[in-house]
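Asker: Swiss-Prot feature annotations, pasted as is:
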MUTAGEN   Trp38 to Phe, Ile or Tyr  Strong decrease in L-fucose transport
MUTAGEN   Asp46 to Ala or Asn  Loss of L-fucose transport
MUTAGEN   Glu135 to Ala, Asp or Gln  Loss of L-fucose transport
MUTAGEN   Trp278 to Ile  30% decrease in L-fucose transport
MUTAGEN   Trp278 to Phe or Tyr  Slight decrease in L-fucose transport
Amino acid sequence: MGNTSIQTQSYRAVDKDAGQSRSYIIPFALLCSLFFLWAVANNLNDILLPQFQQAFTLTNFQAGLIQSAFYFGYFIIPIPAGILMKKLSYKAGIITGLFLYALGAALFWPAAEIMNYTLFLVGLFIIAAGLGCLETAANPFVTVLGPESSGHFRLNLAQTFNSFGAIIAVVFGQSLILSNVPHQSQDVLDKMSPEQLSAYKHSLVLSVQTPYMIIVAIVLLVALLIMLTKFPALQSDNHSDAKQGSFSASLSRLARIRHWRWAVLAQFCYVGAQTACWSYLIRYAVEEIPGMTAGFAANYLTGTMVCFFIGRFTGTWLISRFAPHKVLAAYALIAMALCLISAFAGGHVGLIALTLCSAFMSIQYPTIFSLGIKNLGQDTKYGSSFIVMTIIGGGIVTPVMGFVSDAAGNIPTAELIPALCFAVIFIFARFRSQTATN
């Protein structure tokens, strides 16, 4: 592609020789594939949760800890990933993330063979560490591949592939995992002999092998393509790092930036709310709708992903025409209202409200992210790393919601937790609205 860079201040890809904007179609397409791939891993967790809950006899709280193991990997990796990218490049962070992703997924084969729950959790942790690298690199990279003014649009466009990956993951998981071995009622399980029960539970676990081996192959293929593709270098990679100083100096500067601090809190709440809502949606349906099975309830989970996908398209269109923080405020307020309906109405009404809520979650993550890293300049890498670290919210809010549901004796009451999270996001959006014109 020639001698290229992305300016730190304007965040615009240019050709040094021609002095004109360049179109990085192939790099952008490969970056979009990463958004697809990490959506697959994230949303397969919502399939694994009810599968492991029956196979390993877990309570709602214990099942929520699956997300804790997963998101802890997200929590610890962004800072090391940011340091790696500072010393090398965004591309190095992406390749590292893909290899970790493949390694973690590969562990599912031996874990299923020996039916070792701990090894599954280790695999999920490693997958999440890889995804943390990918998100730390890809999210800011997408925002700087062009004019800063259209960074929100590019990130939301890339996140559309994330929504598509979420739909594929649920359909993929439903057909190859949940439907492969039908879940049995407790009455049926009680009538099984110890040998039959053991064989049945092992069959539930073995059903995850094929899907995750397919994932390993695809991830390694994408890693190879990225290794062979030339990506534009960021000017900060080559010129600004000397001025950036130490990690502590960067953190000190970031701590004084109010919109970044709010973005960290808002993103923690968003990931927590989204993960909790999706993780317990199948349980919500089974508990609230008489005769509902986990396999059929997965159709509602697919519906949430379709709503998410549609919401992403409409949200991206709205953001191209209205101020991003105003669209975010409206979406957060509607999502909060739908969670409250699911908490107090229950039944089919609550389930439909919970399904529709995903349409209004759709643009929240990328919009919070792009608002949070705006004007961070030389601190963009570390600033984005901290925002990615807030994904630990999915590992904290989910078990909290599980604990509340166990204590209340039902899932709907626990929907008040994500409603509270969306209220915080609404406050963040209003904060952005008040300061955007100052």
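Here the Cβ of each residue, glycine as well, is placed from N, Cα and C on the backbone.
None of the noted substitutions appears here; every position holds its original residue.
Source: prediction; values computed, not measured.
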Asker: Which number gives the other C-beta atoms within 10 angstroms of the C-beta of Trp38 (mutagenesis position), all protein chains shown included?
Answerer: 22
Asker: Just checking the mutagenesis positions Trp38, Glu135, Trp278: which sit within 10 A of Asp46 (mutagenesis position), CA to CA?
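Answerer: Correct set: Trp278.
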Asker: Please give me the CB contact count at 10 A for Glu135 (mutagenesis position), counting all chains in the structure.
Answerer: 27
Asker: Sorted by position, what residues of the same chain at least six away from Trp278 (mutagenesis position) have a C-beta under 8 A from it?
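Answerer: Long-range Cβ contacts: Asn43, Asp46, Leu301, Thr304, Ser358.
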Asker: Applying a 10 Å Cβ distance cut-off over all chains shown, what neighbour count does Asp46 (mutagenesis position) have?
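Answerer: Other Cβ atoms found within 10 Å: 26.
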Asker: Distance between Glu135 (mutagenesis position) and Trp38 (mutagenesis position) at the Cα atoms, whole Å?
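Answerer: A Cα-Cα distance of 8 Å.
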